[in-house]
Amino acid sequence: MSGTFNDIRRRKKEEGSPTAGITERHENKSLSSIDKREQTLKPQLESCCPLATPFERRLQTLAVAWHTSSFVLFSIFTLFAISTPALWVLAIPYMIYFFFDRSPATGEVVNRYSLRFRSLPIWKWYCDYFPISLIKTVNLKPTFTLSKNKRVNEKNYKIRLWPTKYSINLKSNSTIDYRNQECTGPTYLFGYHPHGIGALGAFGAFATEGCNYSKIFPGIPISLMTLVTQFHIPLYRDYLLALGISSVSRKNALRTLSKNQSICIVVGGARESLLSSTNGTQLILNKRKGFIKLAIQTGNINLVPVFAFGEVDCYNVLSTKKDSVLGKMQLWFKENFGFTIPIFYARGLFNYDFGLLPFRAPINVVVGRPIYVEKKITNPPDDVVNHFHDLYIAELKRLYYENREKYGVPDAELKIVG
């Protein structure tokens, strides 16, 4: 970890803070003792967030801190509610509901999806932190065609704080009940690459309206899929469902698609998170054919590759060898718990040197061309699966190489390693 506190390249991407340039060395050798003492302190101060940080940037940092720690906070609150007799009148009925409700695994996310919740200001702050941008390369045919009086209506609000120079801009979107709309087009299965640490871009682009998803792809309601273990935390699972996030199990994915709700799957999974590196992009894709089978078993669906430039720049990941003790522990954890824990670091809440908050690295989520799967086949043969898998990889590579120079990685190669 000797490079932990010396990652100057990373720190230059941070904040654009007023402290930039604070470590410039004075060439004048006749410095006074006071100047020398100040110069000694400057490298230490560089890592701290300045008090002059704009209020809006503080809100962005808090939004990201909430997202990265929300599952822990919900867990703590649940334990507090269970251990507090005064709250049992609420905790007991909820826990009964929690044990019997199967919404995350039965496609019921369609009924729990809330555009109003996805449009809360916190998600705009979250996306502006990096920032995250959602870019479409072609227009996608809407699954639902909305009449003008059914379109998303946006209202803007401004709340003045004290002192008056601070204010919070709020946006509120009207809700749309797609269940009462006529389906006029295909559904979509978006494959998101690369996984990175936490798929931060996928959350901002497809689980919230922070990137204006409903305006960029109108009439295509979407559910981001994640590990079923995330729904084992009380309250947190309802929070995820309100954002349209659901379990990535095959049964749930098929049921969600059958209800004309498109889905987004982070294809590389837990194993790919171990490959996160700023030196290039490595994907786990050759053996990932389950999502292709889902599309064929659904029919009238488009496979759409999505590449997020900058996803792997949000954290520094310490590489481990497969034969090392740590590498074996990571693989064991993945095999037994369904996910793994990469060794990573970035910045903290009040400093830029070390912590678990991601860096402010731009994430450009570029959506490729759709690959239409017309015919529904309940048990697709291998040659059909391989055919669409090859088409998908070809489109993903085209998407990457046509856009890599535009988004700052002109020489980085795309490697499919597993």
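Just so it is clear, glycine is given a Cβ too, placed from its N, Cα and C backbone atoms.
In sequence order, Gln230, Ile233, Tyr236 constitute the residues six or more apart from Phe71 (mutagenesis position) in its chain with CB-CB distances below 8 Å. Quoted from Swiss-Prot, the note on the mutagenesis of Phe71 to Ala is: Retains more than 40% of the wild-type enzyme activity.
Quoted from Swiss-Prot, the note on mutagenesis experiment Leu73 to Ala is: Retains more than 40% of the wild-type enzyme activity. DSSP classifies Leu73 (mutagenesis position) as helix under the three-state reduction. Taking the Cβ of Leu73 (mutagenesis position) as reference, residues of its chain lying under 8 Å away and at least six apart in sequence are, in sequence order, Trp66.
Less than 8 angstroms from the CB of His193 (mutagenesis position) sit Val266, Val267, Gly268, Leu283, Leu285, Pro305, Val306, Phe307, Ala308, Leu396, each of them six or more residues away in the same chain. Under the DSSP three-state reduction, His193 (mutagenesis position) is assigned to strand. Here the residue is the original one, while Swiss-Prot reports the published mutagenesis His193 to Ala with the comment Almost complete loss of enzyme activity.
Using a 10 Å Cβ-Cβ cutoff, His195 (mutagenesis position) registers 24 neighbours. Swiss-Prot gives this note for the published mutagenesis His195 to Ala: Complete loss of enzyme activity.
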